[in-house]
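See structure below.
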Amino acid sequence: MEKDTKQVDIIFRSKLPDIYIPNHLPLHSYCFENISEFSSRPCLINGANKQIYTYADVELNSRKVAAGLHKQGIQPKDTIMILLPNSPEFVFAFIGASYLGAISTMANPLFTPAEVVKQAKASSAKIIVTQACHVNKVKDYAFENDVKIICIDSAPEGCLHFSVLTQANEHDIPEVEIQPDDVVALPYSSGTTGLPKGVMLTHKGLVTSVAQQVDGENPNLYIHSEDVMLCVLPLFHIYSLNSVLLCGLRVGAAILIMQKFDIVSFLELIQRYKVTIGPFVPPIVLAIAKSPMVDDYDLSSVRTVMSGAAPLGKELEDTVRAKFPNAKLGQGYGMTEAGPVLAMCLAFAKEPFEIKSGACGTVVRNAEMKIVDPKTGNSLPRNQSGEICIRGDQIMKGYLNDPEATARTIDKEGWLYTGDIGYIDDDDELFIVDRLKELIKYKGFQVAPAELEALLLNHPNISDAAVVPMKDEQAGEVPVAFVVRSNGSTITEDEVKDFISKQVIFYKRIKRVFFVDAIPKSPSGKILRKDLRAKLAAGLPN
């Protein structure tokens, strides 16, 4: 990562002035700092059963859960795993752990048993908070390793019920000293290459990131206590956890929780609760654009539609503008390691700026961005494409137990290299044009080719394999495999797909298999994915 520093860096900043950020505060103290102004207002609305928790309720329940976790043996710097869909309990567990100076690692409840256990093991989780239907995925691992399982619905044999946490006395929270650099969240990300790694996000980092979005006289993302935010994106993903939950808590907005996206409930909830802020991802935007039912609902309350996690095309933008007549539509750009927000659309500001279609915002305030030539390491002026780099208090502390991967991602001067290629135009707007990194983006979810390749190579009838993205209208990208059969093997496409689908979550399943004589590689043995992508683009895989 050490690049030749021949010239002075060309650094880009927000059009908004820097602000004071109280990032000495622990995350929970910061989020609830102004709670006296809205303690009786709705904080969480459970879309599934219409239950409403006020800000006072959420703070109290989170404190009770903190005391309960302490009673179950959780100490500062210990980790709990939250293996849940969006739910009030997810919120109470996450904030409860923060009160103790403990860490939450969030996992997708749809993960296979192997994927969940891998993350539980890597993060050294002491407690797993989940639902009864997922207990079988972790039961053997938990019992062998003295890990407690706490269920939010019914508790199968050997598991505890979430009420052991919520019935604790909130005054029993121990006094703990939380340092700004202590880790509070540990999402897993594949980074720019390779297998999923624990991303250490600190109290200071998340406080800074939330403040960069919603604090200040002219916040970049203007949300207030009269707003209703739709939380349909999964909270185990940092975009939803940060830009929906934490930002919403900080400003006193109502957060309407949906367990999973389905278009009818989605439209009904927007109409019933007069949702004003819609943080979406392109697949949801596509569903809105394509559904004839949208016209039967009143969506006029929505004033902001944010899209993140993957680029949104111009046609899609125009269609959505027509469906949400009163909404400003814009994009943000994030990466888990960056805390996660790097850039955000300034049309969302309290005093908005004009924006361009296709841009993903301008760099957030209190941060610095530069565009670097991947070959020379020199920073580039406006309108020249290079690797996007970000620096500021919001970025990750590093990867858990992986100093090498950390050093490859963050240089000695504190610059985080994103692996994304983009440029900044004359109006400070950021455009993303390509990815250096190898990740496949399926509906905003990361798929690491290396993970699938390792599984493919375990098959006795496969001698070599490479996985690359293929464009897909609905998902954005899907994984496809190029496979070299072992001597004399007659393994079929369906057999390969079936072999993988048993081992991974749905979005990592291989959609096509192309059999080849050899995988193209560089002299150092690196797979030349560029060549394989070019083959796909030319329509000549075999």
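Positions of Cβ are set from backbone N, Cα and C atoms, glycine also.
None of the substitutions listed is reflected here, since the structure keeps the original residues.
According to Swiss-Prot, the ATP binding site annotation covers Ser189, Ser190, Gly191, Thr192, Thr193, Lys197, Gln331, Gly332, Thr336, Asp420, Arg435, Lys526, on the basis of experimental evidence. Applying an 8 A CB threshold to same-chain residues 6+ apart, the list for Gly332 (AMP binding site) reads Ser243, Met306, Ser307, Gly308, Val341, Ala343, Met344, Cys345, Cys360, Gly361.
Annotated (E)-caffeoyl-AMP binding site per Swiss-Prot: Tyr239, Ser243, Ala309, Gly332, Thr336, Met344, Asp420, Arg435, Lys437, Lys441, in sequence order, evidence recorded as experimental evidence. For the recorded site, Thr336 (mutagenesis position), the DSSP three-state label reads helix.
Annotation comment: Swiss-Prot describes Lys260, Lys443, Gly444 as CoA binding site. Taken residue by residue with DSSP, Gly444 (CoA binding site) is part of neither helix nor strand, so it is coil. Every protein chain shown contributes to the tally, and the Cβ of Gly444 (CoA binding site) ends up with 21 other Cβ atoms within 10 Å.
Residues or ranges marked as AMP binding site in Swiss-Prot: Gly332, Thr336, Asp420, Lys437, Lys441, Gln446. Sequence-distant neighbours of Asp420 ((E)-caffeoyl-AMP binding site): residues of the same chain at least 6 apart with a C-beta under 8 Å from its C-beta are Tyr333, Met335, Glu387, Ile388, Ile432, Asp434, Arg435, Leu436, Lys437.
A mutagenesis experiment is reported in Swiss-Prot for this position, Thr193 to Ala, and the note states: Reduced activity against 4-coumarate.
Annotation of the mutagenesis experiment His237 to Ala in Swiss-Prot: Strongly reduced activity against 4-coumarate.
What Swiss-Prot says about the mutagenesis result for Tyr239 to Ala is this: Strongly reduced activity against 4-coumarate. A 10 Å cutoff on Cβ-Cβ distances gives Tyr239 (mutagenesis position) a total of 22 other Cβ atoms nearby, all chains included.
Of all Cβ atoms in the protein chains displayed, 21 besides its own lie within 10 Å of the Cβ of Thr336 (mutagenesis position). Among the mutagenesis entries in Swiss-Prot is Thr336 to Ala, noted as: Strongly reduced activity against 4-coumarate.
Here Swiss-Prot describes Lys443 to Ala as a published mutagenesis experiment; the accompanying note says: Normal activity against 4-coumarate.
In this structure, Lys526 (mutagenesis position) belongs to neither helix nor strand by DSSP; it is coil. Sequence-distant contacts of Lys526 (mutagenesis position), defined as residues of its own chain at least six apart whose C-beta falls under 8 angstroms from its C-beta, are absent. Lys526 to Ala appears in Swiss-Prot as a published mutagenesis result, with the remark: Abolished activity against 4-coumarate.
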Cα proximity to Gly444 (CoA binding site), best match among recorded positions Gly191, Tyr239, Gln331: Tyr239
Cα-to-Cα gap, His237 (mutagenesis position) vs Gln446 (AMP binding site), nearest whole Å: 10
CoA site, defined by Lys260, Lys443, Gly444: further same-chain residues with Cβ within 8 Å of the Cβ centre: Leu233, Pro234, Phe261, Val281, Pro283, Ile284, Phe445
DSSP three-state assignment (helix, strand or coil) for Lys260 (CoA binding site): coil
Residue with minimal Cβ packing [other Cβ atoms within 10 Å] among the recorded positions His237, Lys260, Lys441: Lys260
Which same-chain residues, if any, lie at least 6 apart from Gly191 (ATP binding site) yet have Cβ under 8 Å of it: Lys197, Glu337, Tyr399, Ala405, Thr409, Gly419, Lys437
Among Ser189, Gln331 [binding-site residues], residue with fewest other Cβ within 10 Å: Ser189
Three-state secondary structure, which DSSP defines for Tyr239 (mutagenesis position): helix
